[in-house]
Every structure is written in structure tokens, then in C-alpha cells.
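Dropping the structure in here first, questions after.
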Amino acid sequence: MYLFESLNQLIQTYLPEDQIKRLRQAYLVARDAHEGQTRSSGEPYITHPVAVACILAEMKLDYETLMAALLHDVIEDTPATYQDMEQLFGKSVAELVEGVSKLDKLKFRDKKEAQAENFRKMIMAMVQDIRVILIKLADRTHNMRTLGSLRPDKRRRIARETLEIYSPLAHRLGIHHIKTELEELGFEALYPNRYRVIKEVVKAARGNRKEMIQKILSEIEGRLQEAGIPCRVSGREKHLYSIYCKMVLKEQRFHSIMDIYAFRVIVNDSDTCYRVLGQMHSLYKPRPGRVKDYIAIPKANGYQSLHTSMIGPHGVPVEVQIRTEDMDQMAEMGVAAHWAYKEHGETSTTAQIRAQRWMQSLLELQQSAGSSFEFIESVKSDLFPDEIYVFTPEGRIVELPAGATPVDFAYAVHTDIGHACVGARVDRQPYPLSQPLTSGQTVEIITAPGARPNAAWLNFVVSSKARAKIRQLLKNLKRDDSVSLGRRLLNHALGGSRKLNEIPQENIQRELDRMKLATLDDLLAEIGLGNAMSVVVAKNLQHGDASIPPATQSHGHLPIKGADGVLITFAKCCRPIPGDPIIAHVSPGKGLVIHHESCRNIRGYQKEPEKFMAVEWDKETAQEFITEIKVEMFNHQGALANLTAAINTTTSNIQSLNTEEKDGRVYSAFIRLTARDRVHLANIMRKIRVMPDVIKVTRNRN
């Protein structure tokens, strides 16, 4: 029982004796079930479930969750069954144990498919009982703490998965301390050198800032004491992964991040929060537009606080978060606070209500998604959103991810409104459907009977619900709709000089024979469903009179599906490669010009969908494509030679290389090179990223 002691010390502080007794029983069952099993480190396996239970006990979670944590690997790794668990510990604990089990017994074509399907199962198990994910997050936290005994490649894979899925999931559920620990451990495992460098410079910077921190802390405490406001004031340290992300994603310099002095003020009630805000603004000058009220409008994960940014002593930036004790606990524990042990029942917390709402949307996604991959991508985009808050004409607040458009808003209000949307008014003014919204706007959707979604909407909507619902409807297009759409596309591709009814019947029959189709309607349906390209069919029907010159390729697979006999040009502005989302337009003399969907030169193409067409890469193409990357490096002797040598090892050829000095120590290299597809390019960039002199690698396109 000595291994149980660490857990026992934690639960003695808040659980009654009868529940502690049941936990001891669960420990003994788990210990006996895992008898003889060891972890990669050589320790007895039972140390892992005990550690997971301890993480949850530190959050003061209920005894059923702790019992399930102790037993969470029993069904998967031992002969014990669900029925055994139910008989010994009741249905609730048995369901939790079964929900947490990894369920990897099914056979999949590859590891990626298995991972995507397991993720799908995990999310669905979480929807049934959110305690499943609390146990899973604690399980992942302990696994991250003990990564050292694994192979380096396995460490990196687990760390990347943690940063992409588990840490954002903890954030989405408001469990801040778990999210932070997962980020720090994942960062250290994935980028050990960067972690070490940032840790050292942060340590040095914090030492230099002590005097200023103490001065600001004293001034804040003094002002609030004068105002008779009881409070607790503390400095707020920035975490290493947060600093790294700001340096990489926002291209901020280290010192500009560390020069911000951050503090937290904890008070007794929400009214006092606003009094403290007034005192802060009389002490230091507030920065316009930098006050955020998350008390009146909480974040999606239930987080509540007042944020203000001010100019402090000697002009230094000062950020202050103001919240109550309850809000502080919610900020740290999120939905986990709902299952913290309480002697008396309580109503659901804000975080719990919001989490349930989010999980309901996951159920809808599960029903709409065509595959595990589509589902995992939709959920990942929904895990870590920057939110905006807009209003319906009736004044209801609607929460949307940053970058959301009126179409996202329409689907957030109701699926039927999204499907029937034909226009929008924002703040009573006409507003483009593709233009992003900003917080505080009032949005009104204009609908029309019989209207339906435009496939081009998928190019600008950002919410997972909108994407899933649009895809679902487009997949279910009836044959008549496909024929009608195909007719319009083909007539447009034929140009103004000829229409379909002017094409000789023998030409149509020859094209039907070529495509092995029976009727003209079959051909039009294929075009409408995107299985055949209207410009290619138009060219064949006109005997080469179309504006697309014939292809010069005489052998091998064409890179674009269905473009046989057509000249293809890849736009040099964005240099798309297989795997990129692409769109095409016809250009006289250049044939079919392929652009990346986000290319600036075709921005706004959604307004003229008739001029553009959706195209797909041919999976069997063996062609190499030219793309461009940007590498930021320290200006050390031999760095450039090492860079080119690293690229040569990836079977890529360098077409051109230009450098540009940023400052005395850092320069940027712009490299045009060959890549077979996005996977090949990712391998090249990964090879470069681990070089000691490299700061940052990005793909360079307009």
C-alpha cells in the first residue's frame, strides 16, 4: 500500500472516509491487475495510474473520477472486463474506465487513419461524460512528465500530438494549469535547444526586472489600500511556450515580449472588479481600445476577468487582470471545477454550460463529417479559437471564431438560415458575405426561399459548423441540380460564340463514348458534381476551338485530375504544389492557370465564381514543382553552406537562393527549390528547422 500513500495524503483533505475506503479497494484491484507489468522506465506499471489519480486529486475531483483514473488501463491491458468493473465499482465508474480505454483494437490502413479514428472516439466518449477527457488529460500529463525513457522519434511524435490536440483541448475546457504544463513539456520535448535558450534568457531577464516589478506591485497595492479595497495582488509570469509562439507567429522580438509587466488582482466580488479597474486607470494612463470585459461576455471556455493595458512608470507597458476568487479558480480549473468534490449539490457553472454547448456542436460535426480526417481537422480548428462577439438584431450575443464571416454567423444562428442566406447587413449597411466580422457588430442575414449554399463559400468560412453543413448539403445535391449546374458550367466554358444546343450531335456522342457515359444528362451531371472539368469537355466538343491551347505533354500523368489534353500553367505568384488547396481559371495562351486558393492575385474570386473552377491534384503524378521558402538564420560562418547541404540530402534541387540582412546578427534566405508535394516540402522544412543556426522556416508565397 506504500504507493497509495501519495494519493491518500491528497484525498484525506477533502473526501469522507467511506469514499476513501472505496478508493483503496480500487487501488488494490488495479495493483493486482497490473502485477508484473512495468513502464518503459522500468518502474512498476501501477505507479502510472496512481500518478494520474494524484493529478486529479490535486484538482479535488470526485471519488468516481479518481477510481476510474486508478483503473483506466485495466480493461485495455489486463484480462479484466467491463462487467468486472461494473460489478465491483458500479456502472458510472465502469463507463468512465471504458470511455478512457484507447479502443485501438480495430485495424486501419495506416497509423494516421488509426490516430484520426481514435481521436474521433475520444471526442465522442468525452461528449457522453466530460470526466473521460479530464482523466485522459491527466493521463497525458503524466506521460509527458515521464517522456525521458522513450526513443527520440517517439518523444517528438507524442510531444507534437500534445501541442496540437491535448493542450488546446485543455484550453478549450478552461483547465489552464494542465494546458500550461502540457505546453511547457511538449515544447521542451519537441524543441529542446530552443527551450533551453529561451529558458536561460528568460531567467536573466527576470533577474533584471525585479526592481521594476516590486515598484509597480507596491504602487498598485498602495492605491487599492487607500481606496479601501481588500485584494490580493501578484505578478504574472509569461510561460516559455507562450513567449516562443509570440516570437514565431507574431514575429515579436524577445525583449518586446518581456518588457510587458503583467499583474493579477483578486477581489471578493464582480462589482469590486470594476472599482479596481477605475483605480488602475487613475493610477496609470490606459491605452485606448485595450480594455477587455470578459466578465460581461465570458470566453467560450467560461473564463471571466477584466483585462486592461496601461502605460506605467517610465513608460513601461503594464497589463492587469482583475477577477474574483471564484473566477480565478474557474480560470485555473475550467469545467473540472464542476466535478470538484462538494458536500452540497450546486448548479452547473458557466464553464460547464458552455462546454456542454460546445460538445453538442461536436455531435453535429460527427454526424456531418464524411471521414475521421475531416472530423479531426474540423475539431482542431475549433479547439483553440480566438473569439469575436457579434449581435443579432434582437441583441443576442453570438460567439464566433476570429475571421468569421456573415455566412459563419448565419450557420451559428441556425442551419436553415445558413442554407437560405443570400446577403447580409452589418450595422444596417450592406456587407459582403466573404468579409470577416469584428466584435461588437450587429449582423442581420438576408434569406430567400429556395436559395442554397454556394460551393465557393468553403473558401472563406472559418467555423467548423458552417464548413460541415455546407459540405453535407453539397454532397447531397440531387441529380437534377447537378445536371442544371453542369449545363450552366458547360455553356459558360463554351463561351459566348456557341451554346450547347448548337454543338453537333456526333461531337456530343464522341465525348459520351470517350467518357463511357450513356446520355448528355449523365455528362452534365458529371460536370455538376465536379467529376469532369467543363473546360476540357468544352474543348473536346468544339474540336479544339476553345481558348485553351492543347497540352504539350506526351507521356506520364498530368498533375491535375481530368485535364487530359489541356495546357496547364502553375501560377508563379503563389507556386502551388500537390496537397495545396487549388483553384483554376482559363487564360488565353496559358491554358488552365492553377493558383493556391489563398493567393492574393485571385482574392475576391468568390464574387465571380463563374470565372473560376474547382480542380484537384492527380494523386499519381510524379512531377516535381518549384516552390519557395524563407529561412531566417544567425549570421554565423558556414551557416549558408550547411543549409544548402541539408537541402541536398532531401532529394530537392535548389533553383535560386537570395539573401537579405535583417540586422547585424540575422539574415533571411529566400530559396526556390523543387518539391514533389506538401509532404516532401514538410520534410525539407523539418530538416532545416532542426539546424542550430536556424531561427525560423516558412513557406514563402504571396
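Yeah, the Cβs are placed from backbone N, Cα and C, and that goes for glycine too.
If you look for the noted substitutions, you won't find them, since the model keeps the original residues.
The shown structure was predicted, so the numbers you read here are calculated from the model rather than taken from an experiment.
Okay, so Swiss-Prot annotates it like this:
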{"type": "DOMAIN", "residues": "45-144", "note": "domain 'HD'"}
{"type": "DOMAIN", "residues": "386-447", "note": "domain 'TGS'"}
{"type": "DOMAIN", "residues": "628-702", "note": "domain 'ACT'"}
{"type": "MUTAGEN", "residues": "D73 to N", "note": "Obviates hydrolysis of ppGpp, moderately decreases biofilm formation, loss of biofilm induction in response to translation inhibitors"}
{"type": "MUTAGEN", "residues": "D259 to N", "note": "Obviates synthesis of ppGpp, strongly increases biofilm formation"}
{"type": "MUTAGEN", "residues": "D293 to A", "note": "Unable to restore (p)ppGpp synthesis nor complement a relA/spoT double disruption"}
{"type": "MUTAGEN", "residues": "Y294 to I", "note": "Synthesizes (p)ppGpp, complements a relA/spoT double disruption"}
Just going by other Cβ atoms within 10 Å, which of the mutagenesis positions D73, D293 has the emptiest spot?
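Each of the mutagenesis positions D73, D293 was scored by Cβ atoms within 10 Å; lowest is D293.
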Report the same-chain neighbours of Y294 (mutagenesis position): residues 6+ apart in sequence with Cβ closer than 8 Å to its Cβ, ordered by sequence.
Y303, Q304, S305, L306, H307
If you measure D73 (mutagenesis position) to D293 (mutagenesis position) at Cα, how many Å is it?
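Cα of D73 (mutagenesis position) to Cα of D293 (mutagenesis position) measures 43 Å after rounding.
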If you average per-residue pLDDT over the domain 'TGS' (386-447), what number do you get?
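Average per-residue pLDDT within the domain 'TGS' (386-447): 88.
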In terms of DSSP three-state secondary structure, what is the assignment for Y294 (mutagenesis position)?
coil
